[in-house]
Structure formats: structure tokens, C-alpha cells
Amino acid sequence: MKEMNICGINKNWVLPEAQENNVKKFLPRPLSRVNGWSPPLHSFQAISWITYLAMSIVTFGIFIPFLPYSWKYAANIVMGGVFIFHLIVHLIAITIDPADTNVRLKKDYTQPVPAFDRSKHTHVIQNQYCHLCEVTASKKAKHCSACNKCVSGFDHHCKWLNNCVGRRNYWFFFWSVASAAVGILGVMIILCYICIQYFVNPDELRTDPLYKEIISENTWLLFLSLWPVPVKTPIVLSIAVMALLLAIASFVMLGHLLIFHLYLITKNMSTFDYLMKTRFKKNLHPAEEKELPLQKKGDLPQEKSDNWAWPKSPPRVGSQKFPVSTLSPKSSVCFVASPPKICHSED
């Protein structure tokens with residue numbers, strides 16, 4: 001029989017907080033991630049690579065060979081250049097370590113990061129010193145909770161790259177998005193031309209010499225340049241429709257993301273600045289919001305004495321004039337799609 005006290009409470013009952021603290025003591029301390037190739041890899045990486053591979057196969061293996069003979073060379077050169085450029089900048093954006101200079105010079109990525117103790121420190125970074133990385137960080141650096149390190153010129157944590165985007169790889173990220181949008185737009189133009197020509201003048205899609213041996217107009221050749229595969233019209237149309245729908249969905253997301261970053265560039269803001277400024281405005285009264293001056297990049301009320309991308313402790317009464325973030329301990333600024341939002345790093 002359970003032993004109870006006078007209030008009817010089990011004496012062996014443990015407070016949830018104490019239970020949680022006991023569990024945390026036995027959990028291994030996390031390591032910092034070097035770049036987008038560091039485990040754990042993210043499922044969004046697989047989606048992006050599968051999409052890139054699928055678009056490459058259908059574009060160069062199926063649809064460009066349908067174009068008029070004189071257009072094929074131009075299409076292969078232009079689309080090939082865009083796809084190769086995207087691959088290069090995408091790989092660079094993933095591979096670069098965006099950590100702050102002092103972190104890269106001092107940090108041993110094989111060693112676990114110390115746990116943050118709020119009883120000793122109010123914030124992760126104070127007076128430009130990071131208590132987790134144990135280095136003096138640059139002014140615009142933030143400590144990313146997903147990568148568990150200070151990132152120079154922190155913009156956001158990108159799940160598609162599985163890497164933080166900061167000062168060292170921001171422009172590679174930007175050109176990766178821009179080249180992907182241009183490439184997808186090119187695929188959409190080619191697909192629209194093929195669909196229109198199929199109903200208007202299908203002979204324009206059968207200019208390759210190999211079609212002279214094909215008697216049936218309901219038979220089409222895929223992968224003409226490598227290994228011609230004869231298929232019926234419904235198969236070609238099904239592939240074209242699926243590719244077009246995928247291209248449209250990708251272009252909407254990429255276009256939105258590209259426009260958003262063009263806006264940030266014109267305003268000289270980072271994604272992190274934008275999110276914090278938006279959150280700050282939501283917590284203001286209408287009268288106070290009208291009086292809020294236009295702020296420059298990195299000059300936000302929340303960052304007046306602290307640079308962070310880590311959850312802050314609740315403000316003490318009378319010591320904090322501005323609202324602070326209520327991010328959970330495993331949250332970071334991430335891109336799932338555009339616009340950006342606060343999301344859990346383990347999602």
C-alpha cells in the first residue's frame with residue numbers, strides 16, 4: 001500500500017521538473033554540426049536531391065529531344081548551364097561551415113558542447129561572449145540551437161540545405177534559390193511549348209531522324225540521345241503533366257522565397273532580423289507601433305545587449321522594457337517554405 005501524508009499525497013511522488021532534471025543529467029551532451037553533411041541528415045535534403053534528379057532526367061532525357069532540331073542545341077546549352085550552376089552553388093552552400101571565425105579557429109567538433117546553465121547566465125551570448133562555444137563571437141553572430149554553434153552573420157537555419165545560412169554562405173544560398181527558380185521556369189516553358197504543339201502541330205515534336213522509322217503517330221521515343229525507348233501517347237502525357245505540376249509547385253515556393261530575400265536585401269535585413277522585428281511589432285500596442293522607428297540590420301530592441309538565436313529566459317519584473325522571445329529549448333529560425341517561421345530543429 002502506498003504511503004500517503006496528511007494531505008493525501010504520495011510521499012514517493014516526484015515533481016515533474018525534478019524528474020526532467022534527473023533525466024537530463026544522464027543524456028549525452030550534443031555535438032556541434034560542421035555543415036549540411038553532418039548527421040543527422042534531414043529528409044528535406046532527400047526531397048531536394050530527388051526533385052533535382054527527376055527534373056534533370058525528364059528535361060534532358062525526354063522533353064528537350066522533342067524540340068525542333070535547331071532549338072535542341074540552344075536548350076541544352078542554356079538549361080545545362082543553369083542546372084550545373086545550381087548544382088555547384090548548392091553544394092558549396094551545404095559544404096561551407098558558416099560558424100564564426102573564432103569558433104572555427106578554436107572549436108573541436110568532436111567534443112560535446114557544454115549544457116547551458118540558466119542559473120549562471122541569463123543568455124547564451126552576453127557581451128559578445130558565447131557561454132556554449134566558449135569564445136568571443138562577432139557582433140552579428142547568433143548561436144543556432146539546431147547546429148549548436150555560433151554562426152557569423154546568422155540569417156536562418158535552412159532545412160533544405162541542412163545547414164545554417166550566415167555571412168560565409170549567404171550568397172551561395174541566394175544564388176542556389178535564384179538558379180533553381182530560373183531552371184524550373186525554363187522547364188515550365190519547355191513543357192508548355194510541348195503541350196501546345198501536341199494539340200496544334202504534333203509533327204513539330206517528331207523532327208528527329210529516328211521518327212522516320214516510326215509508322216504509328218501514337219508512338220513516341222524517350223531518351224532519344226542515349227537509348228530510344230518507344231512508348232505510347234498516354235505515357236508521355238502522364239509524365240508531362242506530373243512534371244508540370246511538380247514544376248509549378250516548386251516555382252511557387254522558390255519564387256516566393258526569392259522575392260522575400262530580394263526584399264530583405266533591399267532593406268539590409270536578415271531573416272532573423274525580420275522575424276524578431278515582426279514579433280516585436282505584434283507585441284506592441286497600436287499607438288506604440290506607430291512610433292517605432294525604422295531599424296537597420298542587427299539593430300533590434302531584443303538584441304540591444306545580446307546576440308542570440310537561442311531561447312531566452314522570461315523577463316524579470318522592472319528589468320526588461322521589451323518583450324522577449326518564447327522559443328522552446330529546441331527551436332531555431334528555419335525555412336520549411338516561405339515566409340520563414342520558428343520551427344523545432346528535430347522536425
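Each Cβ is built from the backbone N, Cα and C atoms, and glycine gets one as well.
Where a substitution is noted, the model still shows the residue that was there originally.
Taken from Swiss-Prot, the feature active site, S-palmitoyl cysteine intermediate covers Cys158, and the record attributes it to sequence analysis. In this structure, Cys158 (mutagenesis position) is part of a beta strand by DSSP.
If you look up Swiss-Prot, you'll see 128-178 marked as domain 'DHHC'.
Among the mutagenesis entries in Swiss-Prot is Cys158 to Ser, noted as: Loss of protein-cysteine S-palmitoyltransferase activity. All chains included, 27 other C-beta atoms sit within 10 angstroms of the C-beta of Cys158 (mutagenesis position).
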**OP:** Determine how many residues of the domain 'DHHC' (128-178) DSSP places in helix, in strand and in coil.
**Re:** 9 helix, 16 strand, 26 coil
